[in-house]
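S.K.: Checked Swiss-Prot, it gives:
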type: BINDING; residues: D40, 62-64, 93-102, Y227, R245; note: substrate binding site
type: VARIANT; residues: T75 to S; note: In strain: RMSCC 1695 / CA3
type: VARIANT; residues: I76 to V; note: In strain: RMSCC 1695 / CA3 and RMSCC 2267 /CA1
type: ACT_SITE; residues: K95; note: active site, proton donor
Amino acid sequence: MASKSQVPYEDRARDHPNPLARRLFQIATEKQSNVAVSADVTTTKELLDLADRLGPYMVVLKTHIDILADFSAETITGLQSLSQKHNFLIFEDRKFVDIGNTVQKQYHGGALHISEWAHIVNATVLPGPGIIDALAQVASAPDFPHASDRGLLILATMTSKGSLATGQYTELSVELARKYKGFVLGFVASRSLEGVETAGKADDEDFVLFTTGVNLASKGDALGQQYQTPESAIGGGADFIISGRGIYAAPDPVDAARRYQKAGWDAYLKRVGR
């Protein structure tokens, strides 16, 4: 798979065929940031407080909305307001993994109404092509008002030790991304997918790569998480770095967000030769 990692964000913002990807790279260029904060807190107050304090330094806020003990409509209106105030996108890390009929209901209905507020969601291709088709159908429905502002990341590899998301699984991830490129922004992966080759490559192909498990200080945790530094992640092909505990659990989360912003941006400038 071809990589556009050497191309500056502003050029990708101008040329990208996907409108949400264009917006993502525009925000990154304006804020000089490639940081996505994974705010794995358990109350609405904590989540909105972090989003407000860290908003100026991040491009994306990644949520696990189902771990909130007090989720309500106020949670969503608060997130939407802060997204507009600080110009960041919301990524609900739902990791859809079920049959198509079920994931459509999880995405577009249920208690969480994810399609109404999350710009980005993610899914695994373990159930086969039907899961991507089902999610894409929701976003392309004639009566869905947010079509140009919604996108999917496919979970192509994982940072947990012993992950089975390798080989044929990763190849299928790339194949389905190419098939549904109008809806699929790119991948969540621990490394560049440049060496993964499948049919269907297009000249304007430019999939966005998010890398999780980015931490300036730690090598991992007791539950199998394996960390990378911002420099190693960006140098390895990541367009955006996702950090959770390294930022929100720091003694001063704002200072931590600034440090990750600088480290990630410096690594990006080095990658594009600036």
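Note: Cβ is positioned from N, Cα and C throughout, glycine not excepted.
Modelled residues match the original; the substitutions are not represented.
Could you place the listed features in the three-dimensional structure?
M.R.: With a cut-off of 8 Å between CB atoms and residues at least 6 apart in sequence, the same chain places S38, K62, T63, H64, N122 near D93 (substrate binding site), listed in sequence order.
A simple way to gauge crowding: the CB of T75 (variant position) has 20 other CB atoms within 10 angstroms, across all the protein chains here.
In three-state terms derived from DSSP, I76 (variant position) belongs to a helical segment. Around I76 (variant position), the C-beta neighbours below 8 angstroms that are at least 6 residues distant in the chain are H113, E116, W117.
In this view, K95 (substrate binding site) is surrounded by 14 other Cβ atoms within 10 Å of its Cβ, with every protein chain counted.
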S.K.: Out of T63, N101, which of the binding-site residues is least crowded by other Cβ atoms within 10 Å?
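M.R.: Each of the binding-site residues T63, N101 was scored by Cβ atoms within 10 Å; lowest is N101.
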S.K.: Just to verify: the residue among V97, I99 with the fewest other Cβ atoms within 10 Å, which of the binding-site residues is it?
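M.R.: Counting other Cβ atoms within 10 Å of each of the binding-site residues V97, I99 gives the minimum at I99.
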S.K.: Are there residues of the same chain, six or more positions away from D40 (substrate binding site), whose CB falls under 8 angstroms from its CB, and which are they?
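M.R.: Result: H64, I67, G244, R245, Y248.
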